[in-house]
Amino acid sequence: MNKIKVAIIFGGCSEEHDVSVKSAIEIAANINTEKFDPHYIGITKNGVWKLCKKPCTEWEADSLPAIFSPDRKTHGLLVMKEREYETRRIDVAFPVLHGKCGEDGAIQGLFELSGIPYVGCDIQSSAACMDKSLAYILTKNAGIAVPEFQMIEKGDKPEARTLTYPVFVKPARSGSSFGVTKVNSTEELNAAIEAAGQYDGKILIEQAISGCEVGCAVMGNEDDLIVGEVDQIRLSHGIFRIHQENEPEKGSENAMIIVPADIPVEERNRVQETAKKVYRVLGCRGLARVDLFLQEDGGIVLNEVNTLPGFTSYSRYPRMAAAAGITLPALIDSLITLAIER
């Protein structure tokens, strides 16, 4: 049987570049090479595409210039060797890219043009989930609770007196808590807006939600969905930003991730059902991690949806899947299969 040629794309221009490299390293270590023939394409922080042997911290050292061709006849890569391009057919693409140009529909559009099946959400659902304000509007219209929020553009000044503190100020289109600030008073607001504006021109100001933060890994296309165990983030202080820490592999500096979540089974079931509803409302396919707040009165409020969650050794999505009995090799296999079947 011929192996399935899988292009695993990692790195990228976003602030989450280093996380993406770590995710690709884990996937490379766990993909079934008896079934799949992986081709690793790294994107530098400056946006240069290169074919490399394997993802690692020094992946650029031994690499060749390569690009995905939008030509459907090529159906794959153009690789520069000895001043000439050679073509490499690809059966399916697995973008392991986080943040802008990875989770926002941009690279998904390239795969659509090229006619190559790809792991994860399509253009529309990727864009909707990446923009937190759009995700809130769509899910609220479907009857899902969301935080009170307002949007401003970079350089605008909100009417501070209309806000009930604390609030969170965050880039509307970013991830891993980059540019996110908890604001407790009017005096802190302008600095928080400036910090968020470094990552996006569209800024979200949302009401802080009391309760615990929980998450749910969802996998599948359309109605046939599989969920992982619910996890729970227990903070000692500050906000959850493990991907910005120096040594996250040794554990978070301010958070404990509990899998399964330390909540009653009935509440875990409700969180899973809410996560599946959010997934369907936003048109997700393949996979997504749905983050929610569980309030003391039992209310469940949407936080955000990550359409290409991390696959690092400390990432939440694979840990939730593992707690439900899905190993990382099996998870990778299932995600590639879902992409081909879609």
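Cβ coordinates come from backbone N, Cα and C, glycine included.
This is the original sequence, none of the listed changes applied.
Feature annotations, courtesy of Swiss-Prot:
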type	residues	note
BINDING	Lys132, 168-170, 176-177, 206-213, Phe240, 303-304	ATP binding site
BINDING	His243	substrate binding site
BINDING	Glu304	Mg(2+) 1 binding site
BINDING	Glu304, Asn306	Mg(2+) 2 binding site
VARIANT	Ala106 to Cys	In strain: SF300
VARIANT	Glu153 to Asp	In strain: SF300
VARIANT	Ser185 to Gly	In strain: SF300
>> Given the recorded positions Ala106, Glu153, Ser185, Glu304, Asn306, find the one whose Cα is closest in space to the Cα of Ile209 (ATP binding site).
In response: Glu304
> If you measure Glu206 (ATP binding site) to the residue listed as 'Mg(2+) 1 binding site' at Cα, how many Å is it?
Replying inline: 12
> Which of the recorded positions Ala106, Glu153, Ser185, Glu304, Asn306 has its Cα closest in space to the Cα of Cys212 (ATP binding site)?
Replying inline: Glu304
> Which ones in the same chain are close to Lys170 (ATP binding site), with CB under 8 Å and 6+ residues apart in sequence?
Replying inline: Lys132, Ser177, Gly179, Val180, Thr181, Ala196, Ile203, Leu204, Glu206
>> Is it possible to get the count of other C-beta atoms within 10 angstroms of the C-beta of Glu153 (variant position)?
In response: 11
>> Return only the integer: C-alpha distance in Å from Asn303 (ATP binding site) to Glu153 (variant position).
In response: 21
> Can you tell me how far the Cα of Asn306 (Mg(2+) 2 binding site) sits from the Cα of Glu153 (variant position), in Å?
Replying inline: 23
> Cα of Ser185 (variant position) to Cα of Glu304 (Mg(2+) 1 binding site): how many Å, rounded?
Replying inline: 24
>> Helix, strand or coil for Asn303 (ATP binding site)? Use DSSP.
In response: strand
